[in-house]
Amino acid sequence: MAVESRVTQEEIKKEPEKPIDREKTCPLLLRVFTTNNGRHHRMDEFSRGNVPSSELQIYTWMDATLKELTSLVKEVYPEARKKGTHFNFAIVFTDVKRPGYRVKEIGSTMSGRKGTDDSMTLQSQKFQIGDYLDIAITPPNRAPPPSGRMRPY
C-alpha cells in the first residue's frame, strides 16, 4: 500500500528570523563598496583578490536593516544626506560554479522617504559572512538606472 503526501503551500512555513541580542552577539565586519553614479561596480573589479577603492568597513549584525545601513553610509558621505538620494543595495558573493563573483540586487532606500525595503535585513536576504555589500548611490537630481527587479515582464 502506497502512502501519498499532500503538502500545501500554507503548510510550508517560512522560518521566522530569530531576534539577535546585540548586547551578547559579536558584530560582523561588513565590507561595503559604494558608487555615486547610480550603477553597481562591475564584477571584474572584485577579481583576483582586488576590490574597488571606495570601501567602507561597518561593524553590524545580521539583523541590520537597509534603512539602518543607509544611515551609516550617510554619516560618511554628507552629499548622500540630500532628500531624494536613492540607495540601491546588492550582495556580491563568490560564485561556487565558476571563478569570480556574482551580484544579487536586494532592495533600495531613499533619503527622506519611507519605502517598502527599509525594514529588509541582511539575514532575510541570505547574506553570508564574507559576502560584500555594493551600494549604488544616485543623487536626487538624477533618476536611478532601471534595475532588473522593476521590469514589467
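Our numbering is plain: 1 for the first residue shown, then up by one each step along the chain.
Just so it is clear, glycine is given a Cβ too, placed from its N, Cα and C backbone atoms.
Quoted from Swiss-Prot, the note on the mutagenesis of Asp118 to Ala is: Abolishes splicing regulation activity and interaction with RNPS1 and ACIN1; when associated with A-121. In the three-state DSSP reading, Asp118 (mutagenesis position) counts as coil. In the structure as shown, the Cβ atom of Asp118 (mutagenesis position) sits within 10 Å of 16 other Cβ atoms.
Using a 10 Å Cβ-Cβ cutoff, Thr121 (mutagenesis position) registers 18 neighbours. Looking at Swiss-Prot, the entry for mutagenesis of Thr121 to Ala says: Abolishes splicing regulation activity and interaction with RNPS1 and ACIN1; when associated with A-118.
One mutagenesis experiment catalogued in Swiss-Prot, Lys126 to Ala, is accompanied by this note: No effect on splicing regulation activity. Long-range C-beta contacts of Lys126 (mutagenesis position), restricted to its own chain and to partners at least six residues apart, with a cutoff below 8 Å, comprise Ile91.
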